[in-house]
Amino acid sequence: MVATIDSIEMPALPTAVEAHPMKGGDDSHSYSQNSCYQKGVIDAAKAVIVEAVNEKLDLENNPIFDPIKPFRIADFGCSTGPNTFHAMQNIVESVETKYKSLQKTPEFHVFFNDHVNNDFNVLFRSLPPNREFFAAGVPGSFYTRVFPKNSIHFAHCSYALHWLSKVPKEIQDKNSLAYNKGRIHYTGTEKHVVKAYFGQFQRDFEGFLKARAQEIVVGGLMVIQIPGLPSGEVLFSRTGAGLLHFLLGTSLMELVNKGIINEESVDSFNLPQYHPSVEDLEMVIEMNDCFTIERVGTLPHPMKNLPFDVQRTSLQVRAIMECILTEHFGENILDPLFEIYTKNLQENFHVFDKEIRKDADLYLVLKRKGN
């Protein structure tokens with residue numbers, strides 16, 4: 001049975017959704033200056049968006065997509081730019097081209113969504129002056145509703161859904177089989193830890209889909225890009241991202257050995273991230289039953305063919321992790337930590353150049369089912 005808007009039971013609003021925005025501002029350590037890999041994902045996804053609009057977006061004689069009314073687009077997990085602007089322009093251009101083939105031209109309204117402590121000031125200061133859309137910011141967790149029912153025609157989410165709403169409680173419980181002592185992630189850990197992370201991802205992704213099912217119009221599209229695994233047979237520990245997480249943990253332990261932080265603070269720190277396989281994603285979408293999977297696959301990323309760059313990688317990881325690390329350990333550890341981290345990256349250069357090829361930038365094209 002196809003789920004209807006009114007039959008979808010929304011998950012309860014989380015009592016404590018963790019928010020870990022990317023490093024704000026526009027200095028040398030900011031996310032806006034250190035997100036070229038993420039831009040590569042968006043550039044690679046442009047062809048996917050063009051094809052999805054051309055083949056899957058039914059505009060002709062469809063009152064849901066009346067060109068007299070604005071065509072509304074939402075970017076969930078927009079961060080601080082400029083990548084979100086590239087993604088939104090790709091969508092606007094694709095939809096506009098299709099409307100023009102029907103001799104129609106709507107106005108476009110783009111909504112930029114992220115947590116309330118995202119640096120929206122930097123985002124809106126850098127809005128393209130010649131943009132072809134009206135812009136608005138929408139603060140709030142995308143794991144819950146942030147828009148009215150049937151209000152969004154095209155949803156987009158890039159490199160955001162691997163961030164969990166919270167760390168799985170089992171891995172912080174000393175009496176649990178999943179207690180993750182001495183590690184900051186599920187890289188190379190026991191199966192109980194991996195299971196706890198996947199369980200949290202499953203709950204979060206289901207909440208995301210339920211919320212979007214209420215907000216997206218029937219026939220509306222959603223394109224998702226997420227770092228993940230090409231299949232369930234590939235271990236996260238055998239990927240470049242897995243090695244990045246592992247070395248961040250070992251770098252923190254070096255600070256413990258130097259007496260800069262204590263071991264208990266590392267034991268109580270875990271990264272709220274899960275990198276899913278295609279099978280993980282398909283399972284949750286099919287259980288949700290509100291969207292059809294129009295396309296799923298792996299994006300070709302141009303940087304995968306470049307030599308591993310230690311300094312650039314260290315800066316990118318710092319831009320992503322600085323806020324969550326500062327919140328737990330304080331900002332005084334950042335410089336010594338990333339000095340050690342850069343050294344560890346250099347020492348493992350040969351491993352990265354091989355393992356990073358096993359990472360997968362996954363994409364999904366989903367279409368909202370009819371009631």
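Glycine is no exception: its Cβ is also placed from the backbone N, Cα and C atoms.
For all the noted positions, this structure keeps the original residue and models no substitution.
What Swiss-Prot annotates here:
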BINDING   Y31, C78, N83, D114, H115, S141, F142  S-adenosyl-L-homocysteine binding site
BINDING   Y37, Q38, H162, W163, A241, H245, Q273, Q316  loganate binding site
BINDING   N180, D267, F269, N270  Mg(2+) binding site
MUTAGEN   Q38 to A  Strongly reduced activity
MUTAGEN   Y159 to A  Abolished activity
MUTAGEN   H162 to A  Abolished activity
MUTAGEN   W163 to F  Strongly reduced activity
Cα-to-Cα gap, N180 (Mg(2+) binding site) vs H245 (loganate binding site), nearest whole Å | 14
Given the recorded Mg(2+) site (N180, D267, F269, N270), which additional residues of the same chain have their Cβ within 8 Å of the Cβ centre, ordered by sequence?
-> V167, I171, Q172, K181, G182, R183, I184, V266, S268
Can you tell which of the recorded positions H162, W163, A241, N270 lies nearest to H115 (S-adenosyl-L-homocysteine binding site) in space, using Cα positions?
-> W163
Distance [Cα-Cα, Å, rounded] between Q273 (loganate binding site) and Y159 (mutagenesis position) = 11
List the residues of the same chain that sit at least 6 positions away from H245 (loganate binding site) in sequence and have their Cβ under 8 Å from its Cβ, in sequence order, or write 'none'.
-> I184, H185, T187, L271, Q273
Proximal residue to Y159 (mutagenesis position) among binding-site residues Y37, A241, D267, F269 (C-alpha distance) = Y37
Students should find that the Cα atoms of C78 (S-adenosyl-L-homocysteine binding site) and Y37 (loganate binding site) sit apart, in Å rounded to an integer, by 15
Three-class DSSP assignment, W163 (mutagenesis position), comes back as strand
